[in-house]
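J.: Structure provided below as C-alpha cells; questions to follow.
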Amino acid sequence: MAMAEGERTECAEPPRDEPPAEGTLKRAEELKTQANDYFKAKDYENAIKFYSQAIELNPSNAIYYGNRSLAYLRTECYGYALGDATRAIELDKKYIKGYYRRAASNMALGKFRAALRDYETVVKVKPNDKDAKMKYQECSKIVKQKAFERAIAGDEHRRSVVDSLDIESMTIEDEYSGPKLEDGKVTITFMKDLMQWYKDQKKLHRKCAYQILVQVKEVLCKLSTLVETTLKETEKITVCGDTHGQFYDLLNIFELNGLPSETNPYIFNGDFVDRGSFSVEVILTLFGFKLLYPDHFHLLRGNHETDNMNQIYGFEGEVKAKYTAQMYELFSEVFEWLPLAQCINGKVLIMHGGLFSEDGVTLDDIRKIERNRQPPDSGPMCDLLWSDPQPQNGRSVSKRGVSCQFGPDVTKAFLEENQLDYIIRSHEVKAEGYEVAHGGRCVTVFSAPNYCDQMGNKASYIHLQGSDLRPQFHQFTAVPHPNVKPMAYANTLLQLGMM
C-alpha cells in the first residue's frame with residue numbers, strides 16, 4: 001500500500017544561504033498546523049502535501065521532516081520515511097523523535113540492527129522513558145533471534161519441517177466437531193464446511209491444517225516460477241489483488257463472484273497474509289482451493305509471503321497464537337515455492353509488485369529465477385515482489401526503500417520486447433480498488449476494502465475473457481467482521497505505536 005502517484009517531493013532540500021523571513025516562517029507554521037489536522041483525520045496524502053509545502057518555505061526545521069516521516073510510515077513509504085528521519089537528525093541531533101522515526105523505518109525494512117542503534121540512542125538520552133526501554137528491549141530480542149537463526153541456518157537450511165512431522169499419529173479428539181479431510185483429501189464439501197467454520201470463528205484442527213500444508217507444498221514445488229495459462233475464447237478468469245488477512249472480505253468475493261471451480265478459475269496475486277487478523281483463515285482457505293482445483297486456482301507470491309514481513313506484520317505471531325512455531329516454519333517453506341508471475345495467453349503478465357530495475361529482462365529470465373528462498377535485497381525476484389509504477393519516465397528510488405519505481409517508458413519497452421499487451425500488478429491500495437496507468441499498459445488491482453479498517457478504500461477484482469483479454473473491473477466494499485482489530489498479532493513494537 002502506498003500514497004498516490006506524483007505526490008512526492010524530495011526529502012532533503014539543500015539549506016538556503018539566508019534564513020527565511022519572519023512572514024515565511026509564520027506561513028510554514030500555518031501549513032504544518034494544517035498538515036497536522038489532516039494527519040489526525042488520517043488523510044495522510046494531504047498531510048504529506050502540506051508538510052512538504054512547509055518544508056519548501058523552511059527547509060531547516062527538523063520537526064517538519066519528522067512529522068512527514070511519520071506520515072510516510074503510515075502510507076508504507078518506508079524509504080521516504082527513512083530519508084526524512086535522517087534529514088531531521090542531520091538538522092537537529094537532539095531531536096529525539098527523529099531517532100524514533102528512523103528506527104521505525106528501519107524496522108519496517110527489516111534492518112533490525114540499524115533500528116536498534118537508534119533505539120539505543122533514545123534510551124541513553126531518556127533512560128527513564130518506559131516506552132523507549134520497551135522498544136529497545138523488543139528490538140534487541142529480534143536482533144538476537146536473527147543472529148541465532150543465522151547461526152543454525154548452515155546445518156538446517158534445507159531440512160524440511162515435513163521431515164520431522166508425523167501427521168498420521170496426530171489424533172483428532174472426539175469433541176472436535178469441525179471439518180475434516182475425507183480420506184486425507186480436500187473436497188468441495190470440506191471447503192464449504194471450512195469457510196462456515198471459520199466464519200463462526202472456530203479453529204481448524206491442527207492435523208487438518210498440517211495435511212493441507214504438506215499437500216500444497218507438493219503441488220507448488222512442481223510449478224514453474226512463471227505459470228503460463230491459456231484461456232479459450234469463451235473462458236474467463238478472475239484476478240484478485242491483496243487480501244491481507246481480511247477473511248470476511250474474501251468470503252464476500254466468493255459470494256459476489258462465485259466459488260472457485262473448473263469453470264470459475266481464480267488468480268490471487270499475493271499478500272494473502274499480514275495486517276488483517278484472520279490471515280490463517282485466509283491462507284488455509286486459499287491453499288484448500290489450490291488443492292481442490294490445482295489447474296484452475298492460482299496463487300502468486302507477494303512481498304508479504306516472506307519471513308521479514310511476517311515477523312513484523314502479524315502472520316508469524318498469528319500462527320504461533322493459533323497453532324505452533326513449527327507450523328509457522330512450514331508456512332514459510334510453502335511460501336518459498338509460490339510462483340512469482342503468471343502469463344495469460346502470452347499477452348498479459350501478472351506479478352505482485354512490478355517491473356525491473358534494469359532493462360532487458362525477458363520472460364525466460366523470469367522462468368529461470370530460483371524462487372525457493374527468501375527474496376534478496378535486489379534483482380529480478382525482489383523487483384517482481386516490491387517495485388511500483390510512477391507517472392514520469394525512467395526509474396527512481398523506491399518510496400518503500402526496496403527495489404525501484406518504473407515509468408511508462410520502462411513498461412512500454414518491456415512489453416514490446418516480450419510481445420505482451422499489458423501487466424497486472426497489486427501491492428498498492430487504490431481508492432477505487434484499481435488503477436489503470438502508463439497508457440493502459442499497467443493495471444493495479446487491490447482486493448482488501450477499507451484496508452486495515454481505516455483507509456476507506458473500495459476494492460476490486462478483474463475479469464479477463466479469453467476472446468479479448470481486456471480487463472473488466474468489479475468493485476466492492478468492506479463487509480462487517482468480528483471485533484478483532486487489524487495487527488492484533490503484529491510485532492510488539494507495532495502494537496506499542498512504532499508507526
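Each Cβ is built from the backbone N, Cα and C atoms, and glycine gets one as well.
None of the noted substitutions appears here; every position holds its original residue.
I grabbed these lines from Swiss-Prot:
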- His304: active site, proton donor/acceptor (ACT_SITE)
- Asp242, His244, Asp271: Mg(2+) 1 binding site (BINDING)
- His244, Arg275, Asn303, His304, Arg400, His427: substrate binding site (BINDING)
- Asp271, Asn303, His352, His427: Mg(2+) 2 binding site (BINDING)
- Glu29 to Ala: No effect on phosphatase activity (MUTAGEN)
- Lys32 to Ala: No effect on phosphatase activity (MUTAGEN)
- Lys40 to Ala: Slightly reduces activation by arachidonic acid (MUTAGEN)
- Glu56 to Ala: No effect on phosphatase activity (MUTAGEN)
- Glu76 to Ala: Increases basal phosphatase activity (MUTAGEN)
- Lys93 to Glu: Loss of inhibition of KCNH2 channel stimulation (MUTAGEN)
- Lys126 to Ala: Loss of inhibition of KCNH2 channel stimulation (MUTAGEN)
- Tyr451 to Ala: Insensitive to okadaic acid (MUTAGEN)
J.: Which of these recorded positions has the least crowded Cβ, counting other Cβ atoms within 10 Å: Lys32, Lys40, His304, His427?
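T.: Among the recorded positions Lys32, Lys40, His304, His427, the sparsest Cβ neighbourhood within 10 Å belongs to Lys40.
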J.: Using the recorded Mg(2+) 1 site (Asp242, His244, Asp271) as reference, state which further residues of the same chain have their Cβ within 8 Å of the centre of those residues' Cβ atoms, listed in sequence order.
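T.: After dropping the recorded site residues, what remains is Gly241, Thr243, Gly245, Gly270, Phe272, Val273, Asp274, Arg275, Gly302, His304, Ser426, Phe446, Ser447, Ala448.
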J.: Using Cα coordinates, what distance in whole Å links Lys32 (mutagenesis position) and Glu56 (mutagenesis position)?
T.: 11
J.: Is any of the recorded positions Glu76, Lys93, Asp242, Asp271, Asn303 within 10 Å of His352 (Mg(2+) 2 binding site) (Cα-Cα), and if so, which, in sequence order?
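T.: Correct set: Asp242, Asp271, Asn303.
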J.: What is the number of other Cβ atoms found within 10 Å of the Cβ of Tyr451 (mutagenesis position)?
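T.: Around Tyr451 (mutagenesis position), other Cβ atoms within 10 Å: 23.
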J.: For the recorded positions Glu29, Asp242, which Cβ has the most other Cβ atoms within 10 Å, all shown protein chains included?
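T.: The residue with the densest Cβ neighbourhood is Asp242.
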J.: Select the most exposed residue of Lys126, Arg275, His352, where exposure means the fewest other Cβ atoms within 10 Å, treating these as the recorded positions.
T.: Lys126
J.: List the Cα distance (Å, whole number) between Lys93 (mutagenesis position) and Lys40 (mutagenesis position).
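T.: Just about 27 Å between their Cα atoms.
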J.: Cα-Cα separation of His244 (Mg(2+) 1 binding site) and Glu56 (mutagenesis position), in Å?
T.: 36
J.: Give me the CA-CA distance between Glu56 (mutagenesis position) and His427 (substrate binding site), in Å, as a whole number.
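T.: Per the Cα atoms, Glu56 (mutagenesis position) and His427 (substrate binding site) stand 30 Å apart.
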J.: How many other Cβ atoms are found within 10 Å of the Cβ atom of Glu76 (mutagenesis position), counting all protein chains shown?
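T.: So the number of other Cβ atoms within 10 Å of Glu76 (mutagenesis position) is 20.
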J.: Whole-number answer please: how many Å between the C-alpha atoms of Glu76 (mutagenesis position) and Tyr451 (mutagenesis position)?
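T.: For Glu76 (mutagenesis position) versus Tyr451 (mutagenesis position), the Cα atoms are 12 Å apart.
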J.: Among the recorded positions listed here, Glu56, Asp271, whose Cβ has the fewest other Cβ atoms inside 10 Å?
T.: Glu56
J.: Using the centroid of the Cβ atoms of Asp271, Asn303, His352, His427 as reference, list every other same-chain residue with Cβ within 8 Å of it (recorded Mg(2+) 2 site), in sequence order.
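T.: Other same-chain residues near the Mg(2+) 2 site: Asp242, Asn269, Gly270, Gly302, His304, Gly353, Leu385, Trp386, Ser426.
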J.: Would you identify the secondary structure of Asp242 (Mg(2+) 1 binding site) according to DSSP, in three states?
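T.: Assignment for Asp242 (Mg(2+) 1 binding site) reads strand.
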